[in-house]
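K.L.:
This is the structure I have questions about; it appears just below.
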Amino acid sequence: MGSRASTLLRDEELEEIKKETGFSHSQITRLYSRFTSLDKGENGTLSREDFQRIPELAINPLGDRIINAFFSEGEDQVNFRGFMRTLAHFRPIEDNEKSKDVNGPEPLNSRSNKLHFAFRLYDLDKDDKISRDELLQVLRMMVGVNISDEQLGSIADRTIQEADQDGDSAISFTEFVKVLEKVDVEQKMSIRFLH
């Protein structure tokens, strides 16, 4: 089965994905195999429904938000390259990557890109700030009915009050980064991919 995956990916495509995402040859081959097993329509793309069949996403309270991150605006299918680009945000940063070429593009799994990815999970209307309502929606997704609306409102208000530095009653990306400056985002937003 692994050989099927490697034969369908051209060497040049494999090299481009490797360069763009930082995944190893064997990781790309393994993830391609996973991609094709999820591709129920066998058309080389995944739909939202394909993602919803992944048990870990189905039970994750933010599963729908994570699934949405795989799709470009207005798109309802994602190809293998787009799939890999999104997964690259969750690739752990290796020691040898910390001293990468400063003139090259920033790796998709950099702290900055991981923070942008996390910010987009909260910024539901894509206006580059997290409003009280957006924060409430995400909190509601995470805790369900276990906490009253009043308590959730209090948590949202306190969070915005602590993070909002410019007084606009919302959290900008800069404010989001400031709040998370002491959080090990690189570790918390990483998934170990087998080599």
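A Cβ is built for glycine as well, from the same backbone N, Cα and C atoms used for every other residue.
Substituted residues are absent from this model; it holds the original ones throughout.
Note that this is a predicted model, so its numbers are computed, not measured.
Straight from Swiss-Prot, here's the annotation block:
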- D123, D125, D127, K129, E134: Ca(2+) 1 binding site (BINDING)
- D164, D166, D168, E175: Ca(2+) 2 binding site (BINDING)
- 71-106: domain 'EF-hand 2' (DOMAIN)
- 151-186: domain 'EF-hand 4' (DOMAIN)
- V138 to A: Predominantly located in the cytoplasm; when associated with A-139. Predominantly located in the nucleus; when associated with A-139; A-179 and A-180 (MUTAGEN)
- L139 to A: Predominantly located in the cytoplasm; when associated with A-138. Predominantly located in the nucleus; when associated with A-138; A-179 and A-180 (MUTAGEN)
- V143 to A: Predominantly located in the cytoplasm; when associated with A-145 and A-147. Predominantly located in the nucleus; when associated with A-145; A-147; A-183 and A-185 (MUTAGEN)
- V145 to A: Predominantly located in the cytoplasm; when associated with A-143 and A-147. Predominantly located in the nucleus; when associated with A-143; A-147; A-183 and A-185 (MUTAGEN)
- I147 to A: Predominantly located in the cytoplasm; when associated with A-143 and A-145. Predominantly located in the nucleus; when associated with A-143; A-145; A-183 and A-185 (MUTAGEN)
- V179 to A: Predominantly located in the cytoplasm; when associated with A-180. Predominantly located in the nucleus; when associated with A-138; A-139 and A-180 (MUTAGEN)
- L180 to A: Predominantly located in the cytoplasm; when associated with A-179. Predominantly located in the nucleus; when associated with A-138; A-139 and A-179 (MUTAGEN)
- V183 to A: Predominantly located in the cytoplasm; when associated with A-185. Predominantly located in the nucleus; when associated with A-143; A-145; A-147 and A-185 (MUTAGEN)
- V185 to A: Predominantly located in the cytoplasm; when associated with A-183. Predominantly located in the nucleus; when associated with A-143; A-145; A-147 and A-183 (MUTAGEN)
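Please situate the listed features within the shown structure.
P.N.:
Less than 8 angstroms from the CB of E134 (Ca(2+) 1 binding site) sit Y122, D123, L124, D125, each of them six or more residues away in the same chain.
Around D164 (Ca(2+) 2 binding site), the same-chain residues at least 6 positions away in sequence with a Cβ under 8 Å from its Cβ are A170, I171, E175. According to DSSP, D164 (Ca(2+) 2 binding site) sits in a coil region rather than a helix or strand.
Same-chain residues lying 6+ beyond the ends of the domain 'EF-hand 4' (151-186) with a Cβ under 8 Å from its Cβ atoms: 92-93, 109, 111, 114-116, 118-119, 122, 128-132, 135-136, 139-140, 143.
In the structure as shown, the Cβ atom of V138 (mutagenesis position) sits within 10 Å of 19 other Cβ atoms.
Counting only same-chain residues six or more apart in sequence, the Cβ atoms lying under 8 angstroms from the Cβ of L139 (mutagenesis position) belong to I147, L152, I155, A156.
Residue density at V143 (mutagenesis position): 13 other Cβ atoms are found within 10 A of its Cβ, drawing on all protein chains shown. Classification of V143 (mutagenesis position) by DSSP places it within a helix.
The Cβ of V145 (mutagenesis position) has no same-chain neighbour under 8 Å that is 6 or more residues away in sequence.
For I147 (mutagenesis position), the Cβ neighbour count at a 10 Å cut-off comes to 15, with all displayed protein chains included.
For V179 (mutagenesis position), the same-chain residues that are 6 or more apart in sequence and have a Cβ closer than 8 Å to its Cβ are E162, A163, I171. Under the DSSP three-state reduction, V179 (mutagenesis position) is assigned to helix.
Same-chain residues at least 6 positions away in sequence with a Cβ under 8 Å from that of L180 (mutagenesis position) are, in sequence order, L115, A118.
When other Cβ atoms within 10 Å of the Cβ of V183 (mutagenesis position) are tallied across all protein chains shown, the result is 12.
Applying an 8 A CB threshold to same-chain residues 6+ apart, the list for V185 (mutagenesis position) reads R111, K114, L115, A118.
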K.L.:
Whole-number Å only: compute the distance from the Cα of D168 (Ca(2+) 2 binding site) to the Cα of K129 (Ca(2+) 1 binding site).
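P.N.:
Rounded to a whole number, the Cα-Cα distance is 10 Å.
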K.L.:
Mean pLDDT for the domain 'EF-hand 4' (151-186), rounded to an integer?
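P.N.:
Mean model confidence (pLDDT) across the domain 'EF-hand 4' (151-186) is 95.
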K.L.:
Given the recorded positions D127, K129, V138, V143, V183, which one's Cα is the least distant from that of D166 (Ca(2+) 2 binding site)?
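P.N.:
For D166 (Ca(2+) 2 binding site), the closest Cα among D127, K129, V138, V143, V183 is found at K129.
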